[in-house]
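Here is the structure we will look at, set down as C-alpha cells.
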Amino acid sequence: MAYTQTATSSALLETVRGNNTLVNDLAKRRLYDTAVDEFNARDRRPKVNFSKVVSEEQTLIATKAYPEFQITFYNTQNAVHSLAGGLRSLELEYLMMQIPYGSLTYDIGGNFASHLFKGRAYVHCCMPNLDVRDIMRHEGQKDSIELYLSRLERGNKHVPNFQKEAFDRYAEMPNEVVCHDTFQTCRHSQECYTGRVYAIALHSIYDIPADEFGAALLRKNVHVCYAAFHFSENLLLEDSHVNLDEINACFQRDGDRLTFSFASESTLNYSHSYSNILKYVCKTYFPASNREVYMKEFLVTRVNTWFCKFSRIDTFLLYKGVAHKGVDSEQFYKAMEDAWHYKKTLAMCNSERILLEDSSSVNYWFPKMRDMVIVPLFDISLETSKRTRKEVLVSKDFVYTVLNHIRTYQAKALTYSNVLSFVESIRSRVIINGVTARSEWDVDKSLLQSLSMTFFLHTKLAVLKDDLLISKFALGPKTVSQHVWDEISLAFGNAFPSIKERLINRKLIKITENALEIRVPDLYVTFHDRLVSEYKMSVDMPVLDIRKKMEETEEMYNALSELSVLKNSDKFDVDVFSQMCQSLEVDPMTAAKVIVAVMSNESGLTLTFEQPTEANVALALQDSEKASDGALVVTSRDVEEPSIKGSMARGELQLAGLSGDVPESSYTRSEEIESLEQFHMATASSLIHKQMCSIVYTGPLKVQQMKNFIDSLVASLSAAVSNLVKILKDTAAIDLETRQKFGVLDVASKRWLVKPSAKNHAWGVVETHARKYHVALLEHDEFGIITCDNWRRVAVSSESVVYSDMAKLRTLRRLLKDGEPHVSSAKVVLVDGVPGCGKTKEILSRVNFEEDLILVPGRQAAEMIRRRANASGIIVATKDNVRTVDSFLMNYGKGARCQFKRLFIDEGLMLHTGCVNFLVEMSLCDIAYVYGDTQQIPYINRVTGFPYPAHFAKLEVDEVETRRTTLRCPADVTHFLNQRYEGHVMCTSSEKKSVSQEMVSGAASINPVSKPLKGKILTFTQSDKEALLSRGYADVHTVHEVQGETYADVSLVRLTPTPVSIIARDSPHVLVSLSRHTKSLKYYTVVMDPLVSIIRDLERVSSYLLDMYKVDAGTQXQLQVDSVFKNFNLFVAAPKTGDISDMQFYYDKCLPGNSTLLNNYDAVTMKLTDISLNVKDCILDMSKSVAAPKDVKPTLIPMVRTAAEMPRQTGLLENLVAMIKRNFNSPELSGVVDIENTASLVVDKFFDSYLLKEKRKPNKNFSLFSRESLNRWIAKQEQVTIGQLADFDFVDLPAVDQYRHMIKAQPKQKLDLSIQTEYPALQTIVYHSKKINAIFGPLFSELTRQLLDSIDSSRFLFFTRKTPAQIEDFFGDLDSHVPMDVLELDVSKYDKSQNEFHCAVEYEIWRRLGLEDFLAEVWKQGHRKTTLKDYTAGIKTCLWYQRKSGDVTTFIGNTVIIASCLASMLPMEKLIKGAFCGDDSLLYFPKGCEYPDIQQAANLMWNFEAKLFKKQYGYFCGRYVIHHDRGCIVYYDPLKLISKLGAKHIKDWDHLEEFRRSLCDVAESLNNCAYYTQLDDAVGEVHKTAPPGSFVYKSLVKYLSDKVLFRSLFLDGSSC
C-alpha cells in the first residue's frame, strides 16, 4: 500500500512538472484540436467584401467592430466617406443576421439591389421618394443592377443560382420586391404567409414620426423591428456642433433642425427633426394600440452607430396568468379589470418617461458618458476684456488625478506652466502597474491649455479658501469684482454635476409627474424648404425589365446540367464555354451535347492527348511517320494559297506569318514576295490582323523562335497599318501626343492636316474618295508626295519612314523552304559581359575585316565601330563588313559578299532570339559570337497583344564566355554590380564615389534656368524625355536608347510621380542607368523609389571596401606598410566642429521618437493611478507606503533631449516594483541537470580552456589569510566603511544569509525604443554588511588575484580594472587579413537567472583555487536560501540563489560564470581572442567554425535567455572594438555618450564639471578621427538607422574638451 501511494504521488508530481510525456501529448493534441475548431469556426463566419479604399486604422476599426464577419478588404474603389459607406453594408448584414432566414422582412427605406445581390427573395423594401436625393439614390440602385447584369453578359456569365429566385421575383413582380410608399402607407400584401414578420430600419427611422412608428409596425403585423441610426451623447448637451470622429462626420443643430454631414466633403447634407430623434433615443415604449406596444431595447454601439430592436408586447399578458383558485372568479376578474384600466393608463403616461432619471440606464444607453464630468473653460477678450465660458466633457479620473496632484505643490511651484507641463505629460503617457507606459486618457490636445488654466484657477481658489478658513477671515462689503470671483468659485465648486442635473439646470428637459417634456424652439420654414414643398411631385418609379437576362440564365443552367456528367466537371471553364457559344452563335444545349459526345468517344473522333499543354499540342501537330493501326490520326496538310499575282489583281496581299491567326497549322507559298512593289495599293484590311494570338509553334526551339520573329514582323506591320487607318478616320480628334507621331495629308488642298515630325516617308495608307483604304509606296518630288487622282487623304507615321518591316518580311520569306526556316549548324558563343567590360574593344581586336562580319543594333554604334577601326588611316571597316541588323536583313543578297567566316553581333541580347538565329543562318558563318549582357535590358516586345513566350527569350548557345572586369564603371557602381552578377566583378577606374541623388520638390522645378543638368541627360520613360525636351533641354534620351553607350557625366531625371514598373532594385533598366558614366551620376527624382535607396546605400560604402574591386591594386606595397606600422594606431586629431543640433539630429536618427517623450512625471503617475501587482511571499510595512515629503532642489535642465528619466524617490511602491521586475522575475528554463557531476565537467573545461597549463593546480604553499592581504583590502575601502568595523569583535561570524536591499535612484538608459512603451525597472542592490565583507573581501580578493595570474593573458582578457589602452593592446595583434567571426553572447536577466547549478560551478572553481572547505560551506549556505530586508521601503522577503548584486564576488563571479558557460558550449581551442567582463563577452573565432545550438544549450543547462550574434566589429562593455590592419582602437559608444548628455540628475555646476571629467576619461579615444569610417560601420551594425556620424563625433570632442562650452549644454533649473 505504501508503495502504491509513493508511485501515485511520484506520477502526480511528474505530471504537474510536465515530465509525463503521455499527458503532454494529450495536452498538445487537445490544444491542436481547439485551434482547429477555432479556425473552422472563424471560416464559417459570413464573408463580406469591403471594396472601398480605407486606411489601415479604418481597417482595424471595421474588423474590431464587426467580429461576426470575415471581412476582405480589396481597396479597389475610391469613394466619398468610404468608411461610412463600406460600413453601411456591414450594418445591413448585421441587422439581417438577427432575422430568421426566409421570414418575411420589411426593409424600411432599404436598398433593394443589395438584397437582390444577396439572393434574399423574402425582403420587401419600402423606398418612398421624400426628397430629390431619394430619387437619385433609387436610380443609382437600378443602375447597379444593370451594371451587374451587363458585366455578366460581357463575360458570358449568367446570374448565379443563389440569386436566381430573387431576380426572377423582381423580373415578374417588381412591386413585391420594392414599393415607393412610406412604411406607414405601404400596400404590400401578406397573402399566403403565416410565419412571423420582421422589419429592419437602417438609418431610416429619422424620417418616421415617433408617434406613428408603433402603429405602422402593428399594421404590418411586425413581430420585431431591428434599427440602426447615428447619434452622439453630446447632442443632449448644449453643443450645437458634434463630431463623429470614427466616420469623419458631424451633427449640426439649429433649433429643431438637426443636420448630418460628412466633414471635408461636398456631398449633400441630411436634415431631420431633432425632437423626433430625441424621442427615439429617450423613449422606451411606442404604443401601437390600446392593447399592444413596441418596447425598445438597446443592443450595441458600433462605430458611431446605435443598434436597437423594437419588440411587440401584448400588454394583456400582464395579468392573464394570475392564479385564482379558491376565490370568486367573477369578482376577481372585475376587480382586476378596474385595476388594469388604471394601470394601463398610468403605463401609457409613463411610456413618455425620460430614461435619464435612472443613472444605470444612462450608463447603459450612453456608455461614452460614463465617468465623464462637465468642466467649464474660460477665455477673455483682449479688446473688450469680456470673459466667456463654455463646457466640455472630460474623464472624471483625469480631472481628480490632476487636481489631487497639483494641490500638493508649494506656493512657489504652483504656476500655470507647471500645471500645463503635468497635464501634458500624463495625457501622453501613464505608467500601468509599474510596467507599461501608454496613453490612458483621450483628451483633445486643443483643450489642454484651457483645462490647465481651469485646474490652476480651481486650485488657487481652493488654497485661498483654506487660508480663509484657517484665519477665520470675516467677509465685509464686497465689490463687483469680488462678487464675480465668488460666482466663478461657485461654478468651480459645482463643476462636475451629473448629466441629468446639467440637463435640468440648462432647462433642456423638464421632468413632470407623468411625462418627459422636451422644450424646443418654434418651427420655421426657410426659403429652401418652401421651394422644395412648392415643386414636390409624386410619380411612380419605372420598373427595370430583366426577364431576357433571366431566360438566358435558364438556358445556360440547363446546358451546364448536361455537362455535369463529364469527368472533372468541377474544373470546367464556364466562361470560355459561354464565350464560345456567343461568338459562334450556337445554342448552349446543342454545344453541351456535342462536347459530351466527343469526350465520351461517341462522335467518331479520337483525341490524341488528355491535357492541352503546349508540349502535347505541339507533339500532336507533328506529322507521324507511321499511323497506328486502326486509329484515326489528324495531321497537318499543305494548303494551296492563291498566287501573289492573283492577289494583286484583286488588290489583296496575304501576309500571315508561319503560324498566324488562321486555322491551318502551316503554310506553303506557291510564289514568294519578290519585290516591295507588290505591297503597293494592297488593301489595308488584308494587312490588318485583329487576332495576334498564335497557335502552337512546332519544331525545335530555334525554329519556333524564328517563326515567332516572322509573326512579330507581321504583327508590327499590321499594327502600323491599323493605326494609320484609325488616324484617317479620326483626324479631327487626335490628341497632342499622337500628332507628334503621325501625319495626315489632304490631297485636294496639298496641305498637311496633321504635320508629321519627319519627312520623305517611304510608305503610308491612302484613303480613296470611295472611302477605301490601301497601302501605298510613296514617291516624292520638290512639292512633296506624288499622289493619284482618286486619293483623298494620305496618312504616314514614324513607322513608315522606311520599308523596315516590309523589306524584312520579303527577305525572310525567300529563306523559307516548304514553309519552314532552316537552322544553321554554326557554333554560337555567348560572350556575357558586365557593363563597360570592353565588348566593342574586344570585337575590334578579334575581327578580321576581310572575312568576318560585325552586326550592331543601331546606326550610331555602326558608325562608331567604323570610326574606331579606321582610326589608323587605313580603311578596313566598310558598310559591307560593319552593318546594322536592319540593313543586313532588308538588303540581304545585294552586297558583294554573302558568306563570312565569323559573325560578331554586338548587344545581341537586345534582339529577338529568332532574329539572332536568322542572322547566323544568313551569314553562312562557321562560328558566331553574340556579345551581350544577361542582366541588362533584353529584347522588348513592342506590339501589344502579340505573344512572346518566356521560353523564347532564352538564346540557345553552344558555349558561354564571361567578362567580369569593367573598364568604365567606378568602384561604387562595381560594388552594385557584384550584387547582380555571378562571380567577382572588378574595375579599373580610379573613381570611387560617383553616384548621388537629389529629391526635387516637383516636376515644375526642373528647367534649364534654375536646374542646369550636367553631362548626358537620361530618363526612364518617353514621357519624361519629351517633357525635358519641351522645356529646353538638349540631347535627352531614354535609358533603353543608350544601352551600350558611355558618357563621362550623366544626369538621370524622373518627373513621373506615379509608380514606374521598370524602376525596381532588380530591374535591368536600373542597371543600365547606373552603368553609363565614368565619372559621375546624379539622380533627380520627385519621389522616393528603389533607385534612391540603392544610391544611398552606395554612398555609405566605405572607401577601403571599394579598393577591393580594383584589379590594378597591388599587395606588395600594402604588406610593406603593414609591417612598418604593426600594432600602432594612426593618430589624426579630430577637428572640434559641430553644434548641439548635430547631437540631437544623430540621436533622433538612431532612436526615433525617444526624444519626444514626456516622462518627467512617470513615477508620479504610477503612484497616483491604481496598481495591481503579483508578488511572491513577502512582508510589507504599509506605514512606509507614504514617503515623507522632501524639498526637491531644482536640477540643471539638459539642452539635448533624450529618454533620460528624472531620479526616482525611494519608497515602498517603487522598491517593490523593482523587486518584482528584477528579483521575482527570474526565468525557469533549465532541464534536468546532474548538478555536481556536470559542474565538475564544466570546471574541467574552464581550467583546460583559460588557465596556463603549469598553473592549473593550486599552490598549496600559498595562504589566503595574511596581514598583507587584509591591508590590501583595507587600502581600497573608504573611511566610513572602516569606521563600521570598529565595534566588530570578530569572535563569531554574522548571519551570512542576511542581506539588505536598496535601489539605484537613477534608471539605466537603454539604447533602444522600449522606453516608449515600458516603465524601466530600477536596478536593485542586494548586499552584505561590512562585517561580512571584512572577512570574505580579502579572501576572494586573493583568490581573484591568483585566478587572473593563472589566465592565459595572450588569448583571454578578464576585464577587471583594465583601461581602454590595455584593451587596445590586447586586441592589437589581431590579423585583419584573416577572416574571423566576431561573436557576442547576449544574456537577458543574467544575475537573476543563476540558480543552484551556477553556484556549484563557482564554488568548484574557488575550491580548486584553494578556498578552505569550512569557509566554502559557509559562503555556500549564505547564497542558498537568503533573506532580504529593505528598511527604507519596509519590505522583507526570501530568495533562493540568484546572484547578489552587492556582495564581494559579484563582478568576478559573473565573469567566471559567463566564461564557464561559453567554454562548455564553444570550441575554445580554436579561439583567437576572447574577453569577458561580468555578463559581457567578446570572442574572435576563425571564419567558418561550426557552432552548436547556443540558445538550446544556454536554456537547458544554464537557464539563460541567450542569443549569439555574429558581427563585423565587436561591442564590449559599452565600447566598440575596431580592429584594423595596424592594430586595434576602442571607441566609447557615441550614442551612449549623447544619451548621458540628456541627464536630468545634475545637481549644480560643480556636479556638472565632475560629470564632464568622467565623460572625458571614457571618451578620450574619440579625439582620434583616423578610424571614424570603421566606427560608422560598427554603429550601423547595432543601429540600422544610424547615419554616418563623423560630424557628431567631432561635436562631442568639441564640447567635452571645453569646460565653458560644456556648460551651454545645460540650463539652470532654478531660474526657469
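Glycine is treated like the rest: Cβ placed from N, Cα and C.
Under the heading domain 'Alphavirus-like MT', Swiss-Prot lists 72-281. Note on the domain 'Alphavirus-like MT' (72-281): its mean pLDDT in the predicted model is 86.
As a published mutagenesis entry, Cys349 to Ala appears in Swiss-Prot alongside the note: Loss of RNA silencing suppression activity.
For 801-963, the entry in Swiss-Prot reads domain '(+)RNA virus helicase ATP-binding', with the evidence type sequence analysis.
According to Swiss-Prot, the ATP binding site annotation covers Gly836, Cys837, Gly838, Lys839, Thr840, Lys841, Arg868, Leu967, Arg968, Arg1076, Asp1097, Leu1098, Glu1099, Arg1100, on the basis of experimental evidence. Annotation for Arg868 (ATP binding site): same-chain Cβ neighbours under 8 Å, separated by at least 6 residues, are Thr840, Leu844.
Feature annotation from Swiss-Prot assigns domain '(+)RNA virus helicase C-terminal' to 964-1116.
Swiss-Prot lists Gln979 to Asp or Lys among its mutagenesis entries, and the accompanying note reads: Overcome tomato Tm-1-mediated resistance (AC A7M6E7) thus leading to increased infectivity in resistant tomato plants. Sequence-distant contacts of Gln979 (mutagenesis position), defined by Cβ-Cβ distance under 8 angstroms and a gap of at least six in the same chain, do not exist.
Here Swiss-Prot notes a mutagenesis experiment, Gln979 to Asn or Arg, with the remark: Overcome partially tomato Tm-1-mediated resistance (AC A7M6E7) thus leading to increased infectivity in resistant tomato plants.
Among the mutagenesis experiments that Swiss-Prot reports, Gln979 to His is described with the note: Normal tomato Tm-1-mediated resistance (AC A7M6E7) leading to impaired infectivity in resistant tomato plants.
Same-chain residues at least 6 positions away in sequence with a Cβ under 8 Å from that of Asp1097 (mutagenesis position) are not found in this chain. Asp1097 to Val appears in Swiss-Prot as a mutagenesis experiment; the accompanying note says: In ToMV1-2; overcome tomato Tm-1-mediated resistance thus leading to increased infectivity in resistant tomato plants; when associated with Q-1100.
Secondary structure at Arg1100 (mutagenesis position), taken from DSSP and collapsed to helix, strand or coil, is helix. For Arg1100 (mutagenesis position), the same-chain residues 6+ apart in sequence whose C-beta sits under 8 angstroms from its C-beta are Asp1576, Gly1580, Pro1588. Record note (Swiss-Prot) on the mutagenesis of Arg1100 to Gln: In ToMV1-2; overcome tomato Tm-1-mediated resistance thus leading to increased infectivity in resistant tomato plants; when associated with V-1097.
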Least buried by Cβ count (within 10 Å) of the binding-site residues Gly836, Gly838: Gly838
Which of Thr840, Arg968, Glu1099, the listed binding-site residues, has fewest other Cβ atoms within 10 Å: Glu1099
Among Gly836, Cys837, Gly838, Lys839, Thr840, Lys841, Arg868, Leu967, Arg968, Arg1076, Asp1097, Leu1098, Glu1099, Arg1100, the record's ATP binders - longest CA distance, Å: 38
DSSP-derived class (H/G/I helix, E/B strand, else coil) of Arg968 (ATP binding site): coil
